[in-house]
Amino acid sequence: MLIFSVLMYLGLLLAGASALPNGLSPRNNAFCAGFGLSCKWECWCTAHGTGNELRYATAAGCGDHLSKSYYDARAGHCLFSDDLRNQFYSHCSSLNNNMSCRSLSKRTIQDSATDTVDLGAELHRDDPPPTASDIGKRGKRPRPVMCQCVDTTNGGVRLDAVTRAACSIDSFIDGYYTEKDGFCRAKYSWDLFTSGQFYQACLRYSHAGTNCQPDPQYE
């Protein structure tokens, strides 16, 4: 009788596991459900031309920014409970990017409830030569600079949405975006333009270049 009860219990467990959507384990399914998700789609922003994944841009359009979505910091991808590909594509496209997606019907989502994405740390990786440093030099006194993100593959067309996003990084404590001319300015912390950090933000969001000029507002 005891053996029969054990076998029956195991059978119920197996039946319950097979009924879980998307092939998720009970623990992972409960984890996704905790975010209001059934984990059906996984999408991320990619750069034009290269197809490189852009974690910075992906994180900016996921989680708190998109209902019923969760940012998987391990993968750098956005998970959807519903088919939100059109909405997420609009986000990627607004930053001059493409989008890639795949179905999660056969993928087991790893638990990553404690994962966090350090967007600031990404800005310091592979820092390029400062693109605005020459502009920012004026004897011993630094010269105020303003910058904007531009599409270097399309004649330097300014990318307002990318500039706005790059201007909102935590490093720019007093940074602000001006709608009139599409530049990012900072009254005091504009040295981040000359150090290459703003360039990195444009790069992380959209593989964009920068256009930097002296800021006459603070001359």
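Glycine residues also receive a Cβ, built from the backbone N, Cα and C atoms like all the rest.
Here the residue is the original one, but Swiss-Prot notes a natural variant at this spot, Cys78 to Arg: In strain: NK3. Cys78 (variant position) counts 27 other C-beta atoms within 10 Å of its own C-beta, drawing on all protein chains shown. For the recorded site, Cys78 (variant position), the DSSP three-state label reads strand.
Taken residue by residue with DSSP, Thr163 (variant position) is part of a helix. Here Swiss-Prot notes a natural variant, Thr163 to Pro, with the remark: In strain: NK13.
According to DSSP, Lys180 (variant position) sits in a coil region rather than a helix or strand. The natural variant Lys180 to Arg is recorded by Swiss-Prot, whose note states: In strain: NK13.
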Message: Let me check the 10 A CB neighbour count of Lys180 (variant position). How many other CB atoms are there?
response: 5
Query: Residues with Cβ closer than 8 Å to the Cβ of Thr163 (variant position), same chain and 6+ apart in sequence?
result: Cys147, Gln148, Cys149, Tyr177, Gly182, Phe183, Cys184, Cys202
- request: State the Cα to Cα distance, in Å, between Lys180 (variant position) and Cys78 (variant position), rounded to an integer.
  value: 32
